[in-house]
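**Q** Before I ask anything, here is the structure I am working with.
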Amino acid sequence: MGSMAFHKSRLFLTFGDASEIWLSTLSHLTRKNYASGINFLVSLEILDLSETLIKAISLDHSESLFKIKSLDVFNGKVVSEASKQARAACYISFTKFLYRLTKGYIKPAIPLKDFGNTTFFKIRDKIKTESISKQEWTVFFEALRIVNYRDYLIGKLIVQGIRKLDEILSLRTDDLFFASNQISFRIKKRQNKETKILITFPISLMEELQKYTCGRNGRVFVSKIGIPVTTSQVAHNFRLAEFYSAMKIKITPRVLRASALIHLKQIGLKDEEIMRISCLSSRQSVCSYCSGEEVSPLVQTPPIL
């Protein structure tokens, strides 16, 4: 079968088939969010998962985006602008995938830029995630250490390395370099690409990790029966520590990371240094907390927090 005929034959896939293929190429969190987005588009009757992709050739993308952005109430609930933009992003990303899948037979959606009808625009300058002070997270960690030593180490790595929870839970013992007090993290980039970043940690924290792993191989953070730790297990122990330490806000891995970022800004670290440590993509991303090409492994040494 010729190449052109092969790509044209993909038009006989259903939207449901194509969406499953697309979602399988995404990272866990993105897949979860976009799966919800696809269901939303189906509920709005923008997509019919039983239809073949032939219908996509005649789809009016502008009308679809307008329908998403014009929605004020869905299932009895007010739809926020952030939610509308997230659903629009899902639709655009999906059509771009269909464009690649069919080698151009299906045209991708393009964000609207008409005055008063723009698909994407800045909603807020600040990240809504709450934060705590260094003194507060110190108290929280004291409680967490008693509740669960493993999750105490996870929390310390989040704060000290400015890392996301999934980056920590995916660590393997061969990512730990005790001789140099460094840890190699795999950072997910766009289009499922990965890069690595080497971060130097305080000797005391690395010694605690060495005692915890005790020479075993495989995943660093495991349960009592040796299986990888889940985010729900960490969340449960965080809630207990939050209660015992009498925190005024809900403490999540996201809150800890945001708190560490804000603290670095407060102690005078430059935006460029914070970007290198945290892997944030822009100064705007850094500032929002406070007022694609793969490269060689990066080495960062954040200040001791």
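Every residue gets a Cβ built from N, Cα and C, even glycine.
Here the original residues stay in place, and none of the substitutions has been built in.
Predicted, not measured: the structure shown is a model, and the values here were computed from it.
What Swiss-Prot records for 13-99 is domain 'Core-binding (CB)'. In Swiss-Prot, a natural variant is listed as H28 to Y, annotated with the note In plasmid pCHL1. Sequence annotations record features per position, and here Swiss-Prot assigns domain 'Tyr recombinase' to 127-305 based on sequence analysis. According to Swiss-Prot, the naturally occurring change Y244 to H is described as follows: In plasmid pCHL1 and plasmid pCTT1. The feature active site is assigned by Swiss-Prot to R257 (among others). Positions annotated as active site, O-(3'-phospho-DNA)-tyrosine intermediate by Swiss-Prot, on the basis of sequence analysis: Y289. Quoted from Swiss-Prot, the note on natural variant S296 to I is: In plasmid pCHL1. For the natural variant P303 to T, Swiss-Prot gives this note: In plasmid pCHL1 and plasmid pCTT1. The structure shown keeps the original residue.
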**Q** Out of H28, R257, which has the highest number of nearby Cβ atoms, where nearby means within 10 Å of its Cβ, if these are the recorded positions?
**A** R257
**Q** Please report the three-state DSSP label of Y244 (variant position).
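**A** Assignment for Y244 (variant position) reads helix.
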**Q** Quick one: Cα separation, R257 (active site) versus Y244 (variant position), in Å?
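**A** About 21 Å separates the two Cα atoms.
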**Q** Compile a sequence-ordered list of residues in the same chain as Y244 (variant position), six or more apart from it, whose Cβ lies below 8 A from its Cβ; state 'none' when nothing qualifies.
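**A** The list for Y244 (variant position) reads A143, I146, V147, given in order along the sequence.
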